[in-house]
Amino acid sequence: MQSFDIESLIGVNKVPSLVEMVAASRASSFSPPFEQQHHDPMGVVAAAAAAAAAGRHHPYDNRDDGQMRRYRTAFSREQIGRLEREFAKENYVSRKTRGELAAELNLPEGTIKVWFQNRRMKDKRQRVGGLAWPFPPQMAAYMLNPFAYEMWMKTAAASQFGATGPGNGAYGNNGSSTSPSAAGSLPFLPPLGFPSFLSQNSTKSPSSPHSDDSSKSKNTSSDDDESKPVNFSNSPSSSSPSPYSTD
């Protein structure tokens, strides 16, 4: 027959030791994350989706994708004609005039403002190029060359210098008579380098045609004097009496 002591019968709780308390605390601290990771996969998926959504939408970018797209406005012929006439009057339109044009042409004021900005830039490019629009066919073909603009400016400057020089030609005294208009109509000049006749003219100083003629006349007169025989009959020594004469 099994015997029981008084403590087991009364049911006095046993006080846990220090080792048991530390082991229990460690088990309670490590078990919840492990159980949550293996038994709650939807929470991890939801957290990843939220992080991806936060990275896709910038907090300072409130614009939609449709607002970021810009479409080119197709102007009608009447609208372009009206805008061109207004641009001929004044390059910079006031807000009042812009509002009147917007109401007349059924266009937004922002579109009219952008059109005038682009038109001013186009006019500035034409003024810098120094050419009237539209270009002649030869000049248009010449301007297709990447280096054509620089070469055309150099040729035009050299031709203007030669036209005011003593030779009255396009390039001075070299005998060439190319005018600025003819120089601009040469669409296939070499893109690199500088014309050889221009470099030759830059090293030579322009000389006056009168000086050349005078030097030539001096040379010819000296040659004639050397080749002409000396006539002693008309010299003053022959007409004077000789000191040894007996008369």
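Note that Cβ sites are derived from N, Cα and C of the backbone, with glycine treated the same way.
Quick look at what Swiss-Prot lists:
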type	residues	note
MUTAGEN	Arg119 to Cys	In ED7; partial loss of function
Sequence-distant neighbours of Arg119 (mutagenesis position) in its chain (C-beta under 8 A, six or more apart): Leu83, Phe87, Asn91
DSSP three-state assignment (helix, strand or coil) for Arg119 (mutagenesis position): helix
